Amino acid sequence: MGGAVVDEGPTGVKAPDGGWGWAVLFGCFVITGFSYAFPKAVSVFFKELIQEFGIGYSDTAWISSILLAMLYGTGPLCSVCVNRFGCRPVMLVGGLFASLGMVAASFCRSIIQVYLTTGVITGLGLALNFQPSLIMLNRYFSKRRPMANGLAAAGSPVFLCALSPLGQLLQDRYGWRGGFLILGGLLLNCCVCAALMRPLVVTAQPGSGPPRPSRRLLDLSVFRDRGFVLYAVAASVMVLGLFVPPVFVVSYAKDLGVPDTKAAFLLTILGFIDIFARPAAGFVAGLGKVRPYSVYLFSFSMFFNGLADLAGSTAGDYGGLVVFCIFFGISYGMVGALQFEVLMAIVGTHKFSSAIGLVLLMEAVAVLVGPPSGGKLLDATHVYMYVFILAGAEVLTSSLILLLGNFFCIRKKPKEPQPEVAAAEEEKLHKPPADSGVDLREVEHFLKAEPEKNGEVVHTPETSV
């Protein structure tokens, strides 16, 4: 579970670890930024939407919730589309959907229409871009894959820092309708990123074996892998509490009497630390002595994040919350950089498209349950400390599930023979005895000349399909 898989892609092409892969990395950086930052960035338009439609804040908050639910919950659908049509066509269609949803939303006359356009259509478009971009990134990088994943993950905080001020500027100058229209045009850049996702093509070589059978559209055999099951369970529990502190930290500061401007600056601190934490975590995970133990590093990052939540629950002033945001940003960045690297190390490239879709589907339920459950607890107790303790306990539990499960269930699997030994034994088994005196050409002629025997078809390399 903790070992790194040598990525030779579904076509058998060795990952180039550079070259055009840097263009793919840039595209993945942009797509990751749009996918994770966009649901948060649209929140700057909520006040105008409340005034326009005469609704409450909880009604507008459903826009971001639906966006995230589509991003996570459509994982299996994305997996099926990628396995059927390939990454680039799916991303091109997704880019059009993402743009179309925001453009259509600018003409909406009710909040329900905004849910359907911005939430469902744009959310589906972002999902059709996010998952294929990660698949392509992990096909292009093998040795440098941890670093590549870390750099791509940095797109989330970078775009969040850029899109939120941009959204505010657009709202002030053009209103929410004009802002949605311009953001819809901006999302067409997803199609540009899709064009960068050039598939790796293998050239047919003489003497090569028969073509590989087509893969399943959704490979459920990943559930037979104990490592994948442990990862999926741990990730789902982690997501229950992972996104709760960023949602409530600003309100927590205001409850302590901190001015609105200083309270909002806490998210800027968190995002700034996150920008540097993700590439740094990817670099560390790619070190030769660390990479085989990437699953333990991922467990540590979750444990660190849970401890930060528990420490943040004791903050009694603005300085304490600043310290919390610094340590939370470090641990949050580590989790973001390592989560898909560890999943790739568990299942390999050939099953990654199905595995990531299934994991995102399981996480979708947790995303919808986590922040609302924190809000319910806050409504019942009116104490932010309990919310942070709950979030920290959930993330700590997930780290222990992954750590103990990997140590006791995965490490004790029987060791497989070394590749060199296995190859030598295979050669010995297939090598004919020295004194057999059998002419191999006669045997080959016999197999070709007698395709049927006793009513049964003998499948030779020439007759097999």
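Cβ atoms here come from the backbone N, Cα and C positions, even for glycine.
Reduced to three states, the DSSP call for ARG198 (mutagenesis position) is coil. Within 10 Å of the C-beta of ARG198 (mutagenesis position) we count 14 further C-beta atoms, all protein chains included. Listed in Swiss-Prot as a mutagenesis experiment, ARG198 to Gln is described as follows: Does not affect lactate transmembrane transporter activity.
Note: ARG278 (mutagenesis position) has non-local neighbours GLY150, LEU151, ALA153, ALA154, SER156, PRO157, GLY333, MET334, GLY336, ALA337, i.e. same-chain residues 6+ apart with C-beta under 8 A of its own C-beta. Classification of ARG278 (mutagenesis position) by DSSP places it within a helix. ARG278 to Gln or Lys appears in Swiss-Prot as a published mutagenesis result, with the remark: Abolishes lactate transmembrane transporter activity. Does not affect cell membrane localization.
The annotation that Swiss-Prot gives for the mutagenesis experiment GLU425 to Ala reads: Affects subcellular localization leading to apical localization. Affects subcellular localization leading to apical localization; when associated with A-426 and A-427.
Experimental mutagenesis is annotated in Swiss-Prot for GLU426 to Ala, with the remark: Leads to a nonpolar expression pattern. Affects subcellular localization leading to apical localization; when associated with A-425 and A-427.
GLU427 to Ala appears in Swiss-Prot as a published mutagenesis result, with the remark: Affects subcellular localization leading to apical localization. Affects subcellular localization leading to apical localization; when associated with A-425 and A-426.
Under mutagenesis, Swiss-Prot gives PRO432 to Ala with this note: Does not affect basolateral plasma membrane localization. Intracellular accumulation. Affects subcellular localization leading to apical localization; when associated with A-433.
For the mutagenesis of PRO433 to Ala, Swiss-Prot gives this note: Does not affect basolateral plasma membrane localization. Intracellular accumulation. Affects subcellular localization leading to apical localization; when associated with A-432. The structure shown keeps the original residue.
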